[in-house]
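Colleague: What Swiss-Prot shows for this protein is this:
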type     : residues  : note
ACT_SITE : E238      : active site, proton acceptor
DOMAIN   : 28-98     : domain 'PAS'
DOMAIN   : 102-155   : domain 'PAC'
DOMAIN   : 187-318   : domain 'GGDEF'
MUTAGEN  : G237 to R : 3-fold decrease in biofilm formation. 60% decrease in diguanylate cyclase activity. Does not affect the overall structure
MUTAGEN  : E238 to K : 2-fold decrease in biofilm formation. 50% decrease in diguanylate cyclase activity. Does not affect the overall structure
MUTAGEN  : E239 to K : 3-fold decrease in biofilm formation
Amino acid sequence: MKNWLCQAVRGEPMIELNRIEELFDNQQFSLHELVLNELGVYVFVKNRRGEYLYANPLTLKLFETNAQSLLGKTDHDFFHDDQLSDILAADQQVFETRLSVVHEERAIAKSNGLVRIYRAVKHPILHRVTGEVIGLIGVSTDITDIVELREQLYQLANTDSLTQLCNRRKLWADFRAAFARAKRLRQPLSCISIDIDNFKLINDQFGHDKGDEVLCFLAKLFQSVISDHHFCGRVGGEEFIIVLENTHVETAFHLAEQIRQRFAEHPFFEQNEHIYLCAGVSSLHHGDHDIADIYRRSDQALYKAKRNGRNRCCIYRQSTE
């Protein structure tokens, strides 16, 4: 078996050839091709101009072409232009650095229109005498299913299954990151703690399905009123938090009031009975050392609102304590 194939399978970084064309004149290559056909990966060779000189049958099947028609074609012939940046950038990196490149490529093949993700390993092919990079050999593996599974697991680990908001773990992690940014950039940071009034009575009187409906409505309400650089999550039960970056406490209070009013106006029951919530609002203080400081104050403001008659919002003041 030719040295270049041995090196490619072992993943060695450098391949030296006198001429790429000799690969295809060698009668032994039919045996090598049998091995390439059974690898279950996409194998291809390109010259310095990005023109294909070889592709194994799996790659040809993806491109819906044959070995003869492939010759001289480039990635522009097989992938949509807006998907080529990752592919071409990796090729160029191989040509310029003379080093192997391992990266992920997200591409849509023109043949089937499907978005697939590939883990591509690209090795430079060097001229035996001059050491000039005269092409590359690539081995790509379709990892779409793995990436999708990874994303699903990430969602499961970070998302509340009922409301589809951040769960407690993800919420605290994002809150800590926002806290650090606010301290570093000396920007305001506000927190709204929200709790549905008498939620246990709703579950007891109307059932947990109705309670779930109320929670999901509130989650969608949050998503409809907060901007992209804010985030929210479910702390647990009927308690939620909204974190507003680069936002002063007065602006946060107005947002809390907007949420409270829209929630109170929604008729959850045929009897036209309404459900209410309370919110406590606080902001970053100069001496705060952790998100627990902000959260504690918003929680105190929340329970002051509940003590004062429910269905209201309260900003933390020193007198709140």
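Any Cβ shown, glycine's included, is placed from N, Cα and C.
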Colleague: DSSP helix, strand and coil counts for the domain 'GGDEF' (187-318)?
Modeller: 61 helix, 32 strand, 39 coil
Colleague: In the domain 'PAC' (102-155), how many residues does DSSP put in helix, strand and coil?
Modeller: 12 helix, 31 strand, 11 coil
Colleague: Would you mind checking how many other C-beta atoms are within 10 angstroms of the C-beta on G237 (mutagenesis position)?
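Modeller: Result for G237 (mutagenesis position): 12 neighbouring Cβ atoms inside 10 Å.
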Colleague: Are there any residues in the same chain, six or more apart in sequence, whose C-beta is under 8 angstroms from the C-beta of E238 (mutagenesis position), and if so which?
Modeller: D195, I196, F199, L215
Colleague: For the domain 'PAS' (28-98), what are the DSSP-based totals of helix, strand and coil residues?
Modeller: 39 helix, 11 strand, 21 coil
Colleague: Across all the protein chains here, work out how many other Cβ atoms are within 10 Å of the Cβ of E239 (mutagenesis position).
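Modeller: A 10 Å sphere around the Cβ of E239 (mutagenesis position) contains 15 other Cβ atoms.
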Colleague: So what's the mean pLDDT when you look at the domain 'PAC' (102-155)?
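Modeller: That region's mean pLDDT is 88.
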